[in-house]
Structure formats: structure tokens, C-alpha cells
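Listed features, source Swiss-Prot:
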- TRP145 to Phe: Diminishes receptor binding; when associated with F-200 and F-223 (MUTAGEN)
- TYR176 to Phe: No effect (MUTAGEN)
- TRP200 to Phe: Diminishes receptor binding; when associated with F-145 and F-223 (MUTAGEN)
- TRP223 to Phe: Diminishes receptor binding; when associated with F-145 and F-200 (MUTAGEN)
- ARG224 to Gly: Impairs receptor binding; when associated with G-227 (MUTAGEN)
- ARG224 to Lys: No effect (MUTAGEN)
- ARG227 to Gly: Impairs receptor binding; when associated with G-224 (MUTAGEN)
Amino acid sequence: MHSVMSMLYYTLIIAFLIGTQAAPKSEDNGPLEYPAEHSLPSTQQSNGQHIAKAAPQTTHGRFAWMPDGTEDLNIAMDQNFFKKKRFRSSRVLFSTQPPPVSRKGQSTGFLSSAVSLNRTARTKRTAHPVLHRGEFSVCDSVSMWVGDKTTATDIKGKEVTVLGEVNINNNVFKQYFFETKCRDPRPVSSGCRGIDAKHWNSYCTTTHTFVKALTMEGKQAAWRFIRIDTACVCVLSRKSGRP
């Protein structure tokens, strides 16, 4: 009887140790779209402004924000937070004023470092070279900074609310997204420009990619991958009855 109890005792100890080792040990087990727990610091009220206060992080890496009774939720963040490469995207910009846009909607780059938090260069990223004789784009696209995005689809296909503004060093920074989309699905009557309409059906369509952006879900704010428009491409299909 004594030996049976001893074996049962050791069995329970081994089962406990196995269960302990199987438990998550760090924040790395959280979903990819959420930052580490030290990414969003606790906020404080300053200069009489009402700023939301961060609650402890949940097990899924989300950050709960408790409004202080004001209607407008003002999220405060540390400027050094944006220096983390994993949260940086060349298509996402936090700025106190609209980014400059050159003629035909082409971006001329980020604002100066005193105004813009993103240091990734985007100088004329979407500017096309001067077209010589006989050189034309298959599809016409338009690029612009979008600063009024309120909702978006995340990487899981769920609709989320995009965080419009954040408070950094008592300055309100707006979240902008650099998007590219088709100007016209059919730049010519037959579809895409330069395509043999005798053998092919064609049309221009906008394609998407996912970028990390600050979003809100209820009273929780976190980084998530959201879908934005990034290019205009030509879609081809062979006409039926032709080899």
C-alpha cells in the first residue's frame, strides 16, 4: 500500500511539471499583429489634456484603454516607440499635418524629422520616369495619402476600427496611409492599354497588401495588419474559341 501511494505521489509531481513546461513562457506566443507588452507605455495626464490610461496587457497582447470620461479617445504614446523596425512601414505615416503631394497625386516624400515620426525614405517612390515616345502604362493609377480611414479589414478578414490620432509629447499626430489604386478599370475601350483585344479580354484592377497600423476594438488599442490598396494591375483572360 505504501509503495502504491508513493508511485501515485510521484506521478502527480511529474504531471504537474509537464503542465508547467507546456504553458506559454513569453509574449512571443501572442498573435503576430500585436506588439510586445512594453511597446505601449502607460500614459499620464499633462497640460490639462484628458488622455486615456493604459491597463495591463492581456494574454493575447492587446492593450485595454480606459477612457477618463471624455467623448474623444486620445491615446498617448512614446515617440521612441516608432523607432522599432517591426512596427515601421513605408506606407504608414504619423504626422501633425498632411504629407506633401506633388502634381498628379504623386508623393514627394515624408515631412521633415521635426514633424514626421517615420524616418523611412519614400522620396518619389511612386513617381514614374518621364515617358518617351511610344512608352505608356498598361493601366493608369493614382497614389495619395489617405488620412480619413476609419475602418479596414485585418489579416484575419475581420473588420476593425482604425485609430485616427495619437498623442505624442502633447502633440496630436494623425495616422496616414499611402495608397495606390486604379484611376479607371478600362483606360481604353477594349480594356488595358496595349493589349491585343482580338485575342484577349482585359481590365485594370486594384491589388492590396497588408501593413501594420494602430487600430481600436472596443476599448482596446493594438497594432494589427490591415489591408490597403497598393497597386493597379492588368487582368487578362483568353477569349473563348481561340487557341
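Glycine residues also receive a Cβ, built from the backbone N, Cα and C atoms like all the rest.
Every residue here is the original one, so none of the noted swaps is modelled.
Shown here: features listed in Swiss-Prot, placed on the structure.
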residue : record               : contacts (Cβ under 8 Å, 6+ apart)
TYR176  : mutagenesis position : VAL92, LEU93, PHE94, SER95, PRO98, PRO99, TRP145, VAL146, GLY147
TRP200  : mutagenesis position : GLY191, LEU236, SER237, ARG238, LYS239
ARG227  : mutagenesis position : ALA152, THR153, ASP154, ILE155, HIS208, THR209, PHE210
- Task: Around the Cβ of ARG224 (mutagenesis position), how many other Cβ atoms lie within 10 Å? Please give the count over every shown protein chain.
- Result: 26
- What residue among the mutagenesis positions TRP145, TRP223 has the most other CB atoms lying within 10 A of its CB? TRP223
